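Here the structure comes first, spelled out in structure tokens, and everything after it is commentary.
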Amino acid sequence: MHFETTKDGFTIAIGNRIILSHSPDKPAFFAGFGEERMDMYRGNFDIEDYVIERTALRHAEVSGDSVTLSSAPGQAPRLRLTLDGNAIRLTALDETINRLWLRVVAETDEHVWGGGEQMSYFDMRGRRFPLWTSEPGVGRDKTTEITFKSDVSGKAGGDYYNTNYPQPTWLSSRKYALHVETSAYSVFDFRNGDFHEIEIWAVPEKIEFFAGDSFADIVSALSLHFGRQPELPDWVYNGAIIGLKDGVNSFARLEKIRAAGTKVSGLWCEDWVGLRQTSFGARLFWDWQANDTRYPHLRQKIAELADQGIRFLGYVNPYLCVDGPLFPVAESAGYFATDVDGKTALVDFGEFDCGVVDFTNPAAADWFAEEIIGKNMLDFGLSGWMADFGEYLPIDIKLSNGVDAKLMHNAWPTLWAEVNAKGVESRGKTGEALFFMRAGFTGVQAHCPLIWGGDQSVDFSRHDGLVTVICGALSSGLMGNAYHHSDIGGYTSLFGNVRTAELIMRWTEMAAFTPVMRTHEGNRPRDNLQIDQDETVLAHFARMTAIYVALAPYLKSLSAEAAKTGLPVQRPLFLHYENEPQTYAVQDCYLYGADMLVAPVWKAGETQRSLYLPGHGEWVHLWSGKRHAGGRDITVETPLGEPAVFYRADSSHHRLFEQLRTIG
């Protein structure tokens, strides 16, 4: 990082790129204070800010590696910047400051990606993105009926920026990355052509910069900084993880699915803990131990599945329901977060209340990791689980570490991931047991081995359907999350919105070219088509699992590459074709490693797919073998069972890819 004083200010550059430019006429820093209103209803937040002061810190005094900022000469200094390697450390010199704004130099044709896992817009330029972990919303588009109904019935419609996994990090087409080290509510605003504005509801510890000669170099550096995941477990490559929550009937249904030729790696039964019925649908009983009524002799069943090479997976989240046996155990030990009166804080999760296990209390975190993850899950025979939630930390509770819950809210998903990882490590199962999360924040990369895209609607909608999963994979992948996957067929079914056979098949086609194939019955299984209820759907699903398994050698090579370099399995086109700006905003197709390009069909009724093939070499259409020159737009036929997939003609894996055509 290069710091240079100017006539009346300073500039900061990294890799010959000016990132910050400060002068009295165009200040880069603003400070002040505000009063926020934050209301949470079942994980959905209504947030407003009343800004009382926003003052430009126009005057800079430079002394060695530090800069002191004030509003004008002779005024009291309010902020100190200290240069530290490729970071700027910030110190508030005025205790009243609880709002900071920073303007980063921008170019008009610049593209910006990141922000954690973004589901609607991969290229964030031109929009404003609040960064606060929450439910992402149902519909996520204020122009749609489902979003409107979700807002009216449960304040749950959401918007384009809502995400389970925000992160104050971006990658710029100027070949640098920026990270704000804070857990406070923050906003990335990319609406101005001359600058990017960062808003933070605290003075952050530091702002870090990363630069490289290529996008891949920067992504690799980010992954090293935040932490890398181990390679995928070998058992995953055996086929799909079948999600069923049908009690003991799940085993018979699995046999039917396998009899159709489906390649299966695991049976995932969320309801291993039992069910409760709510107006939303069938919900789980949030007490994390095997339910003998729902699954009698489950330990024996798990052993029988293991003999057939099939793993068993379950479900857990960081809360305990008040009517379960684990709740009084945790409460008597003082493991729950408390309210203002010092009593256990209860959170409404939709017609039932839960306590929040306080992971800032080391004893509580250790108890959860050992007693629940260790004994109740791993020792019982589970090989993996959905580690759900993490976004619901109320902002008015009291925590063991004494830190304001508003500052711990964003940090909670990473603490949750750490508890899971600690339990896995305690049994020597790191890289063998596979848990997956939807919630995330800075540092989750070091603990969570697999991201899943959260709760999509069971449809083809632009902001909450199949296509959003691609955007989520690409954005989170740039942040150092190598592995991403989704619920095949989506999850959320409300207001008469139900799955079609076409949706399941198109989602399956995409999933076959992702790190993990996993089905989900959804929130209302009885209202929605399942893979074993339609012969055509099941036959299609079985074939796509065979393709996934046949691709395993290639996927293993990508997993090894991810562990070594941090590059994600699913990559934006520009990662390998950075000199082709037309790839910068592409978010509905992806590179599967460097050698494959996947363009899923994401609109209902479509049997053709138009896409851009990058580069100067030739691409081979996977199903027909026809060659296409790179560097141009093409349209191909995409009947069911043949998504638009291409591979590089000069790939060292070309023989493996050619064999996929023979799978009937």
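Just so you know, glycine gets a Cβ as well, placed from its N, Cα and C.
Annotation comment: Swiss-Prot describes Asp388 as active site, nucleophile. In this structure, Asp388 (active site, nucleophile) belongs to neither helix nor strand by DSSP; it is coil. Proximity of Asp388 (active site, nucleophile) to non-local residues of its own chain (separation of 6 or more, Cβ distance below 8 Å) is seen for Tyr315, Val316, Asn317, Met437, Arg438, given in sequence order.
Glu391 (active site): 29 other CB atoms within 10 A of its CB, across all protein chains. The active site feature in Swiss-Prot is assigned to Glu391; the stated evidence is similarity to another entry.
If you look up Swiss-Prot, you'll see Asp455 marked as active site, proton donor, on the strength of similarity to another entry. In the three-state DSSP reading, Asp455 (active site, proton donor) counts as coil.
What Swiss-Prot records for Glu135, Glu270, Arg283, Leu284, Trp286, Arg438, His520 is 3-(6-sulfo-alpha-D-quinovosyl)glycerol binding site, and it gives experimental evidence as the kind of evidence. In the three-state DSSP assignment, the secondary structure recorded for Arg438 (3-(6-sulfo-alpha-D-quinovosyl)glycerol binding site) is coil.
Experimental mutagenesis is annotated in Swiss-Prot for Lys245 to Gln, with the remark: 6000-fold decrease in catalytic efficiency with PNPSQ as substrate. 250-fold decrease in catalytic efficiency with PNPSQ as substrate; when associated with Q-270. According to DSSP, Lys245 (mutagenesis position) is assigned to coil rather than to any helix or strand.
Residue density at Glu270 (mutagenesis position): 21 other Cβ atoms are found within 10 A of its Cβ, drawing on all protein chains shown. Under its mutagenesis annotations, Swiss-Prot gives Glu270 to Gln the following note: 6000-fold decrease in catalytic efficiency with PNPSQ as substrate. 250-fold decrease in catalytic efficiency with PNPSQ as substrate; when associated with Q-245.
Proximity note: of the listed recorded positions (Glu135, Lys245, His520), Glu135 have a CA within 10 Å of the CA of Glu391 (active site), given in sequence order. According to DSSP, Glu270 (mutagenesis position) sits within a helical segment. The binding-site residues under consideration are Arg283, Arg438. Their Cβ neighbour counts within 10 Å are lowest for Arg283.
Taking all protein chains in view, 26 other C-beta atoms sit within 10 angstroms of the C-beta of His520 (3-(6-sulfo-alpha-D-quinovosyl)glycerol binding site).
Within 10 Å of its Cβ, the residue among the recorded positions Glu135, Asp455 with the fewest other Cβ atoms is Asp455.
For the pair Glu135 (3-(6-sulfo-alpha-D-quinovosyl)glycerol binding site) and Asp455 (active site, proton donor), the C-alpha distance works out to 9 angstrom. In sequence order, Val273, Asn317, Tyr319, Leu320, Cys321, Gly324, Phe349, Phe352, Cys354 are the residues near Trp286 (3-(6-sulfo-alpha-D-quinovosyl)glycerol binding site), counting only same-chain partners six or more apart with C-beta under 8 A. In space, Glu270 is the closest of the recorded positions Glu270, Arg283, Leu284, Asp455 to Lys245 (mutagenesis position), judged by Cα positions. Here the Cβ of Leu284 (3-(6-sulfo-alpha-D-quinovosyl)glycerol binding site) has 23 other Cβ atoms within 10 Å, regardless of which shown protein chain they belong to.
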